[in-house]
Amino acid sequence: MNKTIVLAGDRNYTRQLETTIKSILYHNRDVKIYILNQDIMPDWFRKPRKIARMLGSEIIDVKLPEQTVFQDWEKQDHISSITYARYFIADYIQEDKVLYLDSDLIVNTSLEKLFSICLEEKSLAAVKDTDGITFNAGVLLINNKKWRQEKLKERLIEQSIVTMKEVEEGRFEHFNGDQTIFNQVLQDDWLELGRAYNLQVGHDIVALYNNWQEHLAFNDKPVVIHFTTYRKPWTTLTANRYRDLWWEFHDLEWSQILQHHMGEFELISPLDKEFSCLTLTNSQDLEGIEELVTALPEVVFHIAAWTDMGDKLKKLAVYNNVRLHPQIVPPVLDKLKKSTNLYLDINHGSADENFLKSLQEQEKTLLAFQSTQHGELGQIVFENGKVSFMIDTIKDFKKNGHLTCFRQLPSLTCLTFTASQYIEQLDYLAGQLPNVVFQIAAWTAMGPKLYDLSNRYPNIQLYPAISRDKLDELKEKMDAYLDINLLTSTSDIVAEMAHLSKPILAFYKSQNGNNGQRLYSSEHPERMLADLQKLITKDMLEKPLDIIQVKGIDETLDYIIEHNSSLVRFGDGEINMLAGHSIPYQDYDEELVSIMRDIIGQESREDLVVCLPDAFTDRFRFTSWAIPFWKDHMDHYMDFYRELCSDSWYGSTFVSRPYIDFEDKSQAKAQFEKLKSIWENRDLLIVEGATSRSGVGNDLFDEANSIKRIICPSHSAFSRVHELEQEIEKYAGGRLILCMLGPTAKVLSYNLCQMGYQVLDVGHIDSEYEWMKMGAKTKVKFSHKHTAEHNFDQDIEFIDDETYNSQIVARILN
């Protein structure tokens, strides 16, 4: 499609004409550009005309008579009288459809869609002016055939004569030159275009001050960008939208337009190419700015302000690497915020706190001096006068893409003593808190993992092979202790820290000893981060949530004995299943999980005690292999426990497991005696898996009066739960029921308790009793029956036992 475009200008406006033409030709081929003028030298046309021809386009010099009717007509100060030349378009341009463009605009994309718009017998199509009523005459898609037929030139001149007289006599307010005349003559004869075809940015600052939200809310790509009003990119620094783009087209070489159409060149914003820093200021005083600017010539410094700027700031424009943005508007500031690499919080006086918070949310690196820091927003803070330190930091960031050296004044110092190179979430914390120093100390040399972290994060400081004196010095100077080292315990050092009355923060999985630590899940390190930020701002830390209360083994047994209670035990396996997982002896089952969720939510009472693992308050009375298990378990599931469990107390799940996982095993014998006293001289009904054979080969149930057994599937017994309940009811009369059947035991115990039976869920009791009797220090596999959590019942050689066989009253097997 051949596209006919008309521009108008004079010899004082050739720079602007040239910029507009460059933008047209950059985005379009096959255009015919008429330039209405009276005094532009023919020499000026040669270069753009040559380039246009290579793109299948033309540039035509249209000279208007020197003495023209509009020479002395009224106009606004920033507008040339040549603007009235568009009255004469129909006289000089023969094409039927013409696009008129002012020369204070740039084209931002192809004009194909604009030229394809049907004018529907209207004289022109245009975009509304900022008043929302009239049209702006800077972009006019003209029905030139109709202009000729209806002698529009004559009508415009006649109306101009009448209106000019009213203006001269002071009877016409808000006169806007030929735009006013066009609207008077064509007030009902124009088609409205979308804003994209004439995005008027000259009123941006006015829109901001007057809260014209819609004016600044345009987010689509504009086709034409119009620099209306006197706030032009070449006359003012006012930071309206797309000001920088006008200068990019202004500086564009004609040859680069050809290269663009050959696929060899793209106009890329300097913001996307240069390394830059941003400062938004409310004052003229920027700490160390000239030293920064002169020392870092390859770094661009963007200085923005909501208001106009004073001479002190404007003088900085003499530096090639300074960009001033006075009277900036939010869209321009947002663009700078996204594009710049660093923010320099170096302005004295007040600051836009919401803007600074938005930078923090975007994880932008902020640098500040002590005297200019605004709030506690994770700034890297340098001592006053240490501009050279900030210079080195900017160089470091520019070279590496992140900070590798640490010259700032720390806002908080945290110490960790370690006996391994594994420090939980250290990289996350160091990255999120660049102004916090993380000191890592050890008695020995350190591994490569820690050195790698210290190279990546300049705020990690390593102290390998530390002396006692140096460690004591670090202890005294630290603000908080982070008990976050893994593997080898450092509980003795943490105990020392507890005497200093300084905060000790730990993850459940990294906790070393019970030393008053504030505990967090390592799966939510942002919670520890939030508390460290409170320590930076010296805010009070919130009181930790109350610990879930679980009675000890003896206290639980005493309660059961006193009240003849039933017992439902939830261990780690049941919690895994409640969280949506299958476990070795029970496939995941929605119905089972729903029932267990209801049971664990019950309040313990005299007839039913709900039990949880007694590992909420002390995970360090277990063996060396059990401690990390329970630390990891609580790290992963503590939130889940709090969601499920709201009762004021629970019994201990360990009532049937009082031996193998405890470091101190001396109490287990007495606890088993308490257990055995419950069924002494009582008739028992044991409900167990086919491989359990509880009491076979030991005296666990010797004091019972009699025993009956119901044998069930060892795996996924819940699939037969209704049959099991029916069989149990047949034989349960007058008997104490012992259930050893994994998650299914929870359902049976609860349901049978509701029917009035006393039921004890005592899974794993037989293995624990065997281990206690043999004095085992670790789990020993039994060859003739099930071993708790060992080998999943493989390689068992069952021994025929007449007593055991005689006790079986029912078998319900898969």
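Cβ coordinates are placed from backbone N, Cα and C, and glycine is handled just like the others.
Packing around Tyr230 (UDP binding site) is summarised by its Cβ count: 13 other Cβ atoms lie within 10 angstroms of its Cβ, all protein chains included. According to Swiss-Prot, the feature UDP binding site maps to 8-13, 102-103, 226-232, an assignment based on similarity to another entry.
Following the DSSP three-state reduction, the secondary structure of Asp104 (Mn(2+) binding site) is coil. Under the heading Mn(2+) binding site, Swiss-Prot lists Asp102, Asp104, His226.
Residue density at Asp572 (mutagenesis position): 19 other Cβ atoms are found within 10 A of its Cβ, drawing on all protein chains shown. Under its mutagenesis entries, Swiss-Prot includes Asp572 to Ala with the note: Isolated GT-D domain no longer transfers glucose to an acceptor protein.
As a published mutagenesis entry, Glu789 to Ala appears in Swiss-Prot alongside the note: Isolated GT-D domain no longer transfers glucose to an acceptor protein.
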Assigned element (helix, strand, coil) containing His226 (UDP binding site), judged by DSSP: strand
May I have the list of same-chain residues other than Asp102, Asp104, His226 whose Cβ is within 8 Å of the Cβ centroid of the recorded Mn(2+) site, in sequence order? Leu101, Ser103, Leu105, Gly138, Val139, Phe227, Thr228
Compute the C-alpha separation of Asp104 (Mn(2+) binding site) from Ala8 (UDP binding site), stating it in Å without decimals. 10
Across all protein chains in the structure, which of the binding-site residues Asn12, Thr228 has the highest Cβ count within 10 Å? Thr228
Rounding to whole Å, the Cα atoms of Thr228 (UDP binding site) and Asp572 (mutagenesis position) are apart by 71
Which of the three DSSP states, helix, strand or coil, fits Ala8 (UDP binding site)? strand
Asp572 (mutagenesis position) and Asn12 (UDP binding site), distance between Cα atoms, whole Å: 84
Asp10 (UDP binding site): tally of other CB atoms within 10 A of its CB: 18
Can you tell me the CA-to-CA distance separating Asp102 (UDP binding site) and Asp572 (mutagenesis position), as a whole number of Å? 76
